[in-house]
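Heads up, the thing below is written out as structure tokens.
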Amino acid sequence: MASENNGSRSDSESITAPKADSTVVEPRKIALITGITGQDGSYLTEFLLGKGYEVHGLIRRSSNFNTQRINHIYIDPHNVNKALMKLHYADLTDASSLRRWIDVIKPDEVYNLAAQSHVAVSFEIPDYTADVVATGALRLLEAVRSHTIDSGRTVKYYQAGSSEMFGSTPPPQSETTPFHPRSPYAASKCAAHWYTVNYREAYGLFACNGILFNHESPRRGENFVTRKITRALGRIKVGLQTKLFLGNLQASRDWGFAGDYVEAMWLMLQQEKPDDYVVATEEGHTVEEFLDVSFGYLGLNWKDYVEIDQRYFRPAEVDNLQGDASKAKEVLGWKPQVGFEKLVKMMVDEDLELAKREKVLVDAGYMDAKQQP
């Protein structure tokens, strides 16, 4: 699916004949997204395409494509007039690939969403997490800076931060709240945050940090607790699973809808001056509350199915994250549209339908459900 498009910017700009009133249509803005195949990347791509952008995504080469979240908007690049999303091979661990594609694509905006983003996994692979999340951001910032110097162009940069950076700092957490990271992932995100601030202050780069609190959707990875719950719930409802094993049910998070949060990313890069913003719903809910709403929605009692497994507790727990997004609301004019219960039910609906399709395959003998508890 990835394309090697080495054309200049003029090749990818919209070329529209003047209308009768001689008004010339402005060229399309071009965005470059790392992590385009992830939850946030897919929603941001949809959002930017809706704004008339041409979107380029950087994807890693692997043994199989992980593009299911963007397949519905992919158009073969040979269809030049309609293919406004293009994919290219690159990696945040490879500085030369980042610089090469920025020079080729000539983006107006760069959104760095790629990461090893699982907190628990970061304890297992801390070196890799730091290389991708922290040093990867530094490589991309340097590629953008070098490109702007050589080309004389202005490129706006968005860095995806995380509420995990606050760690054990008491809520509510705002842009002025001190960081106290409690995992290799969170520490790496702190480094990326300060690299972004440094490049803004030292080189005048238009660079923003979005400190996003937990944001979920039906596209959330199945190894994250919210999606793990709704995925298991769907399978339990149709008889494919009997147990769900979880860790700390009292952990409280500020959960929003990922589709809402990508608008805030874009709004940050439309301001006159770059700055950092917390993006959150300003509501806190525990994992147990998520279980109450999700299982209750399907008429089930979660206590009949959930068991606690110590392996899912982190070496250093983060108990309570709840954001103060007043700055984003005031400056950006942003506010969340999807509330907690609506979000949970949205995810349950999608995963129930997925489980029903899965059951058809299991009943037909095309899948084996025995690996589930």
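Each residue, glycine too, has its Cβ placed from N, Cα and C.
The feature active site is assigned by Swiss-Prot to S162, with a curator's inference given as support. Counted within 10 Å of its Cβ, the other Cβ atoms near S162 (mutagenesis position) come to 25, all protein chains included.
Annotation for E164 (active site, nucleophile): spatial neighbours V119, P181, R182, S183, Y185, A186, K189, V318, L321, criterion Cβ-Cβ under 8 Å with sequence separation of six or more. If you look up Swiss-Prot, you'll see E164 (among others) marked as active site, nucleophile, on the strength of a curator's inference.
Look at Y185 (active site, nucleophile): DSSP puts it in a helix. Cβ neighbour count for Y185 (active site, nucleophile) (all protein chains, 10 Å cutoff from its Cβ): 27. Sequence annotations record features per position, and here Swiss-Prot assigns active site, nucleophile to Y185 (among others) based on a curator's inference.
Per Swiss-Prot, substrate binding site is recorded for S117, S162, Y185, N214, 220-228, G247, R253, 314-317. In this structure, S117 (substrate binding site) belongs to neither helix nor strand by DSSP; it is coil. The number of other CB atoms found within 10 A of the CB of S117 (substrate binding site), across every protein chain shown, is 22.
Every protein chain considered, the tally of other Cβ atoms within 10 Å of the Cβ of P107 (mutagenesis position) stands at 25. P107 (mutagenesis position) carries neither a helix nor a strand DSSP state and counts as coil. Recorded in Swiss-Prot as a mutagenesis result, P107 to L carries the remark: In mur1-2; strong reduction in L-fucose in the cell walls.
For R139 (mutagenesis position), the same-chain residues that are 6 or more apart in sequence and have a Cβ closer than 8 Å to its Cβ are L92, T93, D94, A95, L98. Experimental mutagenesis is annotated in Swiss-Prot for R139 to C, with the remark: In mur1-7; strong reduction in L-fucose in the cell walls.
Here Swiss-Prot notes a mutagenesis experiment, R153 to C, with the remark: In mur1-5; strong reduction in L-fucose in the cell walls. Cβ contacts within 10 Å of R153 (mutagenesis position), excluding its own Cβ and spanning all protein chains shown: 14.
S162 to F appears in Swiss-Prot as a published mutagenesis result, with the remark: In mur1-1; strong reduction in L-fucose in the cell walls.
Experimental mutagenesis is annotated in Swiss-Prot for A191 to V, with the remark: In mur1-3; strong reduction in L-fucose in the cell walls. Reduced to three states, the DSSP call for A191 (mutagenesis position) is helix. In sequence order, A130, V133, A134, A137, L138 constitute the residues six or more apart from A191 (mutagenesis position) in its chain with CB-CB distances below 8 Å.
Sequence-distant contacts of A202 (mutagenesis position), defined as residues of its own chain at least six apart whose C-beta falls under 8 angstroms from its C-beta, are absent. Annotation note: A202 (mutagenesis position) sits in a helical segment as assigned by DSSP. A mutagenesis experiment is reported in Swiss-Prot for this position, A202 to V, and the note states: In mur1-6; strong reduction in L-fucose in the cell walls.
Among the mutagenesis experiments that Swiss-Prot reports, G210 to Q is described with the note: In mur1-4; strong reduction in L-fucose in the cell walls. Sequence-distant neighbours of G210 (mutagenesis position) (same chain, 6+ apart, CB under 8 A from its CB) are Y158, Q159, A160, G161, Y261, A264, M265, M268, D276, Y277, V279.
Comparing E222 (substrate binding site) with R153 (mutagenesis position), their Cα atoms are 40 Å apart once rounded. Here the CA atom of P107 (mutagenesis position) lies 39 Å from the CA atom of R314 (substrate binding site). Taking the binding-site residues E222, E317 in turn, the residue surrounded by the fewest other Cβ atoms inside 10 Å of its Cβ turns out to be E222. Proximity to V225 (substrate binding site), defined by a C-alpha to C-alpha distance within 10 angstroms, is shown by none of the mutagenesis positions P107, R153, S162. N214 (substrate binding site) and S162 (mutagenesis position) have their C-alpha atoms 8 Å apart, to the nearest angstrom.
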